[in-house]
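S.K.: This is the structure, below, for whatever I ask next.
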Amino acid sequence: MLRRVGRTTCSPAACQLRHTTILSVRKGDTVVLLGDRQVTLGERIVAKSSACKLRRINDDVVIGFAGSTADAISLMEKLENKIGEFPNQLTRAAVELAKEWRTDRALRRLEASLIVCSAEETLEIDGQGNVITPEADGIVAIGSGGTFAKAAARALIDVDGYDAEKIARKAMRIATDIDVFSNEHWDVEVLKRKSEKQEGSEASAKTSE
């Protein structure tokens, strides 16, 4: 487990880092990623539903970000390139991005955190360039409402009849009710792990082509 190191000073971009809620919940064969759409500048809310903080790289990977939008987009583009270099190796791609983030003088100035999900893996890449795997419960959250969202999701994870999406939506509702820098306008991405039968069918289809 990696300890996050707080900064003693805070640039506008770094301050933005906490002004949102991004939550990922994994249960069974499903992983869900939610992000609110509120935009803040410093301590001022400038838009309540205009910013999509989730991005689907391809059919297999989705990313949520907290922080400066421009910085996050730069990092997501870098990660997309790494995923292209290391297909089906999400952890390897994330680690390679983290190495570059730590060593490149320009990248070191970028202020953002990412949650990256595939059907098989969930990772957090923090503002220090660390790659962090979630606890055994598969729940990850970042942003100012992240602590509330994570706590709520953990309380709901074992409730009978609650699938990953229902848990995530309920936890997100609780978090955004508490956190003034997050709101009830969300984007949602869902990925499902393919069964062996589905993978076999797809492989057969490709072979026949």
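The backbone N, Cα and C atoms fix where each Cβ goes, glycine too.
Substitutions noted, but not modelled.
Small disclaimer: the values here were computed from a predicted structure and weren't measured.
As listed in Swiss-Prot for this protein:
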MUTAGEN   Thr20 to Ala  Strongly impairs peptidase activity
ACT_SITE  Thr20  active site
MUTAGEN   Thr21 to Ala  Strongly impairs peptidase activity
MUTAGEN   Lys53 to Ala  Strongly impairs peptidase activity
S.K.: Where's the emptiest Cβ shell within 10 Å among the mutagenesis positions Thr20, Thr21?
M.R.: Thr20
S.K.: Over all shown protein chains, what is the count of other CB atoms within 10 A of the CB belonging to Lys53 (mutagenesis position)?
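M.R.: Within a 10 Å radius of the Cβ of Lys53 (mutagenesis position) lie 25 other Cβ atoms.
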S.K.: Taking the Cα atoms as reference points, how far is Thr21 (mutagenesis position) from Lys53 (mutagenesis position) in Å?
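M.R.: On Cα coordinates alone, these residues lie 10 Å apart.
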S.K.: Can you see whether DSSP assigns Lys53 (mutagenesis position) to helix, strand or coil?
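M.R.: SS state of Lys53 (mutagenesis position) = coil.
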S.K.: Using Cα coordinates, what distance in whole Å links Thr20 (mutagenesis position) and Lys53 (mutagenesis position)?
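M.R.: Computed Cα spacing between Thr20 (mutagenesis position) and Lys53 (mutagenesis position) is 9 Å.
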